[in-house]
Amino acid sequence: MKLDTSHMRYLTTDDFRVLQAVEQGSRSHEVVPTPLIHQISGMRSQSGTNRAISDLAKLSLISKMRNVKYDGYRLTYNGIDYLALKTMLNRDTVYSVGNTIGVGKESDIYKVSDKNGNPRVMKIHRLGRTSFHSVRNNRDYLKKSNQGANWMHLSRLAANKEYQFMSMLYSKGFKVPEPFDNSRHIVVMELIEGYPMRRLRKHKNIPKLYSDLMCFIVDLANSGLIHCDFNEFNIMIKDKLEDENDCGFVVIDFPQCISIQHQDADYYFQRDVDCIRRFFKKKLKYEPKPDSSMLDTEGFGDGYKYAYPDFKRDVKRTDNLDELVQASGFSKKHPGDRGLETAVESMRNAVYNSDDDMSNDEAEEENGEGDYSEEDEYYDSELDNESSEDDSEDAQEEENERIIEALSSGVENLKMDKLGNYILE
């Protein structure tokens, strides 16, 4: 779905009042009745409301539902885009929208700027659009949740959750983008001048980078959180270092974080570790071994006692960030978060297979190097189409390209299921 802001400047105050009324009515109605829209908007005349509704429908900001017993409308993704952008424009967070940086698993990424021309990144969450794993999996977890198909609401929750995670982590000194604003399903954050680690083939100090990444996983866990998607696609390598103490990377994509008290915390922690081990072994030919003769346990890899972190051995809680942001697994959630947790749970497991785990060196030798099936958070058109070493990886990449091509060319010709999910033939 492309972001089209060309009509935004022509919308009147009344148009936005009616659009916001549809949004508010959507909290209790799948299809918002026209009389309710008029009532919520506070418009003086019904004719003024009807005019605004007509204009908004022509711009596909709202849509009229067929085969319903009453005259009503529902908000579209274009409509909620406009509402979020309008809010950020009023806050002077976003002034202009630039080109698409890429298409992620459940989001679109744009380059934007503020009123002073400072470049930023705008991430638009679009849960339920099209799963990069399979459309069927998304439908499965929808049926299990029994929460309905209010993907806009889930996208809003995911964006708010990511903004909370980033704000808390940034304030604690973790290497994450600086968050600037959040409105509805959109998060605006710092633009990182760099590239995804998946493109990394040479580095001046590979052992240090490896150790720093492993320490990030442990430090995050010591603060109460596990990333759950810590891989080469969600790690940005910076073009320039700020100082000699700069580790040279920034971690992105946080909606799926869980608490270290989660019942599967050990599994997700080890999976994050294994993703880094596989990448360094496969692409950088770096595979450190444990060295019992070394006494230093402040890092991992060459020159240290341990080759990689272990959840039970290395994680020692020093902070309660999971409690502060109410991360999954810490406590019982408000009913409104259950649908989000179900959706994000599917995202966590969409492209991973438990057979790929490397709990020890023997398992690694038995299972081989493992597959690279995670998707890139930023699909850069300049990335080289590398030859895959595994047939399943080739198939996954081909599916991703097909989805991205369909999304980039528009969704007008795509069919939709009853829940509003786009289906690729």
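Cβ from N, Cα, C; glycine included.
Under the heading of mutagenesis, Swiss-Prot lists Tyr73 to His and annotates it as follows: In RIO2-1; nuclear export of ribosomal 40S subunits impaired; when associated with V-186, H-210, D-364, G-371 and G-417. In the three-state DSSP assignment, the secondary structure recorded for Tyr73 (mutagenesis position) is strand.
Residues or ranges marked as domain 'Protein kinase' by Swiss-Prot: 95-257. Mean model confidence for the domain 'Protein kinase' (95-257) is a pLDDT of 86.
In the three-state DSSP scheme, Lys105 (mutagenesis position) is classed as coil. What Swiss-Prot notes for the published mutagenesis of Lys105 to Ile is this: No change in activity.
Annotation comment: Swiss-Prot describes Lys123 as ATP binding site, evidence class similarity to another entry. In the three-state DSSP scheme, Lys123 (ATP binding site) falls into the strand class. Within its own chain, Lys123 (ATP binding site) has Gly104, Ser107, Asp108, Ile109, Ala159, Glu162, Ile186, Val187, Val188, Met189 as residues 6 or more apart in sequence whose C-beta sits under 8 angstroms from its own.
Ile186 to Val appears in Swiss-Prot as a mutagenesis experiment; the accompanying note says: In RIO2-1; nuclear export of ribosomal 40S subunits impaired; when associated with H-73, H-210, D-364, G-371 and G-417. In the structure as shown, the Cβ atom of Ile186 (mutagenesis position) sits within 10 Å of 29 other Cβ atoms.
Annotation of the mutagenesis experiment Tyr210 to His in Swiss-Prot: In RIO2-1; nuclear export of ribosomal 40S subunits impaired; when associated with H-73, V-186, D-364, G-371 and G-417. Cβ neighbours of Tyr210 (mutagenesis position) (same chain, under 8 Å, six or more residues apart in sequence): Ile276, Phe280, Tyr286, Pro288, Phe300, Gly301.
In the three-state DSSP scheme, His227 (mutagenesis position) is classed as coil. Quoted from Swiss-Prot, the note on the mutagenesis of His227 to Phe is: No change in activity.
Here the Cβ of Asp229 (mutagenesis position) has 26 other Cβ atoms within 10 Å, regardless of which shown protein chain they belong to. Asp229 to Ala appears in Swiss-Prot as a published mutagenesis result, with the remark: Decrease in activity.
Swiss-Prot lists Asp229 with the feature active site, proton acceptor.
Swiss-Prot documents Glu364 to Asp as a published mutagenesis change and attaches the note In RIO2-1; nuclear export of ribosomal 40S subunits impaired; when associated with H-73, V-186, H-210, G-371 and G-417.
Among the mutagenesis entries in Swiss-Prot is Asp371 to Gly, noted as: In RIO2-1; nuclear export of ribosomal 40S subunits impaired; when associated with H-73, V-186, H-210, D-364 and G-417.
The note that Swiss-Prot attaches to the published mutagenesis Asp417 to Gly is: In RIO2-1; nuclear export of ribosomal 40S subunits impaired; when associated with H-73, V-186, H-210, D-364 and G-371.
Taking Tyr73, His227, Asp229 as the mutagenesis positions under consideration, the smallest Cα distance to Lys105 (mutagenesis position) is found for Asp229. Taking Cβ-Cβ distances under 8 Å and a sequence gap of 6 or more within the same chain, the neighbours of His227 (mutagenesis position) are Ile217, Leu220, Asn234, Val251, Phe254, Gln256, Cys257, Asp272. Classification of Ile186 (mutagenesis position) by DSSP places it within a strand. Here the C-alpha separation of Tyr73 (mutagenesis position) and Asp229 (mutagenesis position) works out to 37 Å.
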